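Asker: Checked Swiss-Prot, it gives:
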MUTAGEN   L17 to A  Does not affect homooligomerization; does not affect ability to inhibit host CGAS
MUTAGEN   I21 to A  Decreased homooligomerization, formation of DNA-induced phase separation and ability to inhibit host CGAS
MUTAGEN   L24 to A  Decreased homooligomerization, formation of DNA-induced phase separation and ability to inhibit host CGAS
MUTAGEN   E27 to A  Does not affect homooligomerization; does not affect ability to inhibit host CGAS
MUTAGEN   N28 to A  Decreased homooligomerization, formation of DNA-induced phase separation and ability to inhibit host CGAS
MUTAGEN   I70 to A  Does not affect DNA-binding; does not affect ability to inhibit host CGAS
MUTAGEN   V74 to A  Does not affect DNA-binding; does not affect ability to inhibit host CGAS
MUTAGEN   V87 to A  Does not affect DNA-binding; does not affect ability to inhibit host CGAS
MUTAGEN   R97 to A  Decreased DNA-binding and ability to inhibit host CGAS
Amino acid sequence: MAAPRGRPKKDLTMEDLTAKISQLTVENRELRKALGSTADPRDRPLTATEKEAQLTATVGALSAAAAKKIEARVRTIFSKVVTQKQVDDALKGLSLRIDVCMSDGGTAKPPPGANNRRRRGASTTRAGVDD
């Protein structure tokens, strides 16, 4: 059996608890401010909804890339067959291994410096200019 601790917990008063809550509130505010001011916006924590949205988008992109590759291979097989029996035989022995990556679907993330380009200046009107 474990030995009891040397000193018992002291009962906190209402003032102590209020002071502790205000201290924790200030710390929480400072931490949130520090999180919001990170240099890279991708470093912030994701919410569950954002994670789920990215997961769904990634699965969709990879599925689309895989579907294109599967269709291409099946079309190749079907181009060689003429009769229904040949189709049945070809499909019976069909086994595919597909490798997909995000760059296959065209949905790969842009390079890090892609958003740092300068935008074109806004065009100005010549309404007040006399020719």
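Just so you know, glycine gets a Cβ as well, placed from its N, Cα and C.
Heads up, this one's the original sequence, none of the swaps are in it.
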Asker: Provide, as an integer number of angstrom, the distance between the C-alpha atoms of E27 (mutagenesis position) and I70 (mutagenesis position).
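Answerer: E27 (mutagenesis position) to I70 (mutagenesis position), Cα-Cα distance: 54 Å.
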Asker: Tally every other Cβ atom lying within 10 Å of the Cβ atom of L17 (mutagenesis position).
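Answerer: 10, counting other Cβ atoms within 10 Å of L17 (mutagenesis position).
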Asker: Between L24, V87, which of the mutagenesis positions has its C-beta surrounded by the fewest other C-beta atoms within 10 Å?
Answerer: L24
Asker: How many Å lie between the Cα of L17 (mutagenesis position) and the Cα of I70 (mutagenesis position)?
Answerer: 64
Asker: In angstrom units, rounded to an integer, how far apart are the Cα atoms of V87 (mutagenesis position) and I21 (mutagenesis position)?
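Answerer: If we compare the Cα positions of V87 (mutagenesis position) and I21 (mutagenesis position), the gap is 73 Å.
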Asker: Spatially speaking, which of the mutagenesis positions I21, L24, N28, I70, V74 is closest to R97 (mutagenesis position)? Use C-alpha to C-alpha, please.
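Answerer: Of all the candidates listed, I70 is nearest in space.
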Asker: State the three-class DSSP label for I21 (mutagenesis position), counting H, G and I as helix, E and B as strand, and everything else as coil.
Answerer: helix
Asker: About how far apart, in whole Å, are the alpha carbons (Cα) of N28 (mutagenesis position) and I21 (mutagenesis position)?
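Answerer: Distance (Cα to Cα, whole Å): 10 Å.
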Asker: Ranking the mutagenesis positions I21, V74 by other Cβ atoms within 10 Å, which is at the bottom?
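Answerer: Relative to the other mutagenesis positions in I21, V74, I21 has the fewest Cβ atoms within 10 Å.
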